[in-house]
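Chemist: Okay, these came from Swiss-Prot:
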| type | residues | note |
| --- | --- | --- |
| ACT_SITE | Lys191 | active site, schiff-base intermediate with dihydroxyacetone-P |
| MUTAGEN | Lys191 to Ala | Loss of activity |
Amino acid sequence: MEAPQNVGIKRRLKRFFRRDGRALIFAMDHGFEHGPTDFEPVWEHVNPRVIIRKVVRAGIDGVMMLPGLARIAGDEVKPEVGLMIKLTSKTNLRPKPEQLLQSQLGFVDDAIKLGADAIAATVYWGSPQEDVMMRQFAEIVSYAHDLGYPVVQFAYPRGPYIDEKYGKKEDYRVVMYGARAAAESGADMIKTYWTGSKETFAKVVEAAAGVPVLLSGGAKTENPVDFLKVVWEVIEAGGAGAVVGRNIFQRENPEPMIKALIRVIHRNEDPEEAAKAEGLI
């Protein structure tokens with residue numbers, strides 16, 4: 001008989017993944033990590049209730065936020081939508097050397113009390129502070145798994161050594177390494193960078209050894225079709241979907257983009273056709 005905690009992990013992962021094994025998750029940690037200026041393109045979205053209400057109505061599979069925001073607006077995440085609470089973060093107000101460290105904001109028990117279906121944490125693989133984040137992640141995984149909760153790793157390789165050796169953090173060899181490290185450190189889901197091509201992202205997926213890999217949405221793409229094409233390539237490469245923030249909340253009306261992403265991720269639709277169907281072009 002399977003251990004009860006493993007059953008719990010599998011059941012809770014299904015709160016995010018549809019039967020096709022894919023997910024579209026809305027990221028809402030930008031106000032802390034980047035600052036409220038991220039919301040200036042559409043200022044009403046600085047109010048978490050406003051934007052969460054919109055994305056839930058549009059059919060999002062899951063929402064990711066920090067513990068404090070979950071206390072403020074977590075009740076806007078309807079029961080049919082997965083809630084992911086991220087326990088580590090940083091601000092852009094830190095001195096540059098400390099930008100490569102994520103600090104812990106809360107504990108697994110806090111996230112569970114707030115109704116989390118999954119726990120998330122970031123590791124900057126290759127950072128001079130990598131050891132601190134590895135230890136944080138190990139403690140979160142150990143405790144959460146004992147209670148039957150899945151853990152998501154935002155596997156973000158970055159640091160001076162990576163810049164020096166590989167030139168950029170999105171080099172597929174670096175992203176692939178980060179995905180493998182995430183899998184081997186106990187992640188049940190991985191969020192990471194786009195590597196620039198379907199072929200290289202497929203290697204990232206393979207390196208993750210069966211752990212679902214989701215795209216980190218990144219900065220807003222002015223042409224929505226360009227972003228939909230990237231997501232389509234992620235799916236073609238074997239990726240399990242996307243975690244998207246700015247490409248949703250920096251749009252006046254985020255609903256068409258969400259619905260177009262759902263078409264690409266869950267229905268395998270051509271990006272241009274999906275964009276046309278939702279009035280994006």
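From the backbone N, Cα and C atoms, a Cβ is placed for every residue, glycine too.
I'm curious about the neighbourhood of these features; can you describe it?
Modeler: Sequence-distant contacts (6 or more apart, same chain, Cβ under 8 Å) of Lys191 (mutagenesis position) comprise Ala120, Val152, Gln153, Phe154, Ala155, Val213, Leu214, Leu215, Ser216, Val243.
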Chemist: On the three-state reduction of DSSP, what should I expect for Lys191 (mutagenesis position)?
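Modeler: Assignment for Lys191 (mutagenesis position) reads strand.
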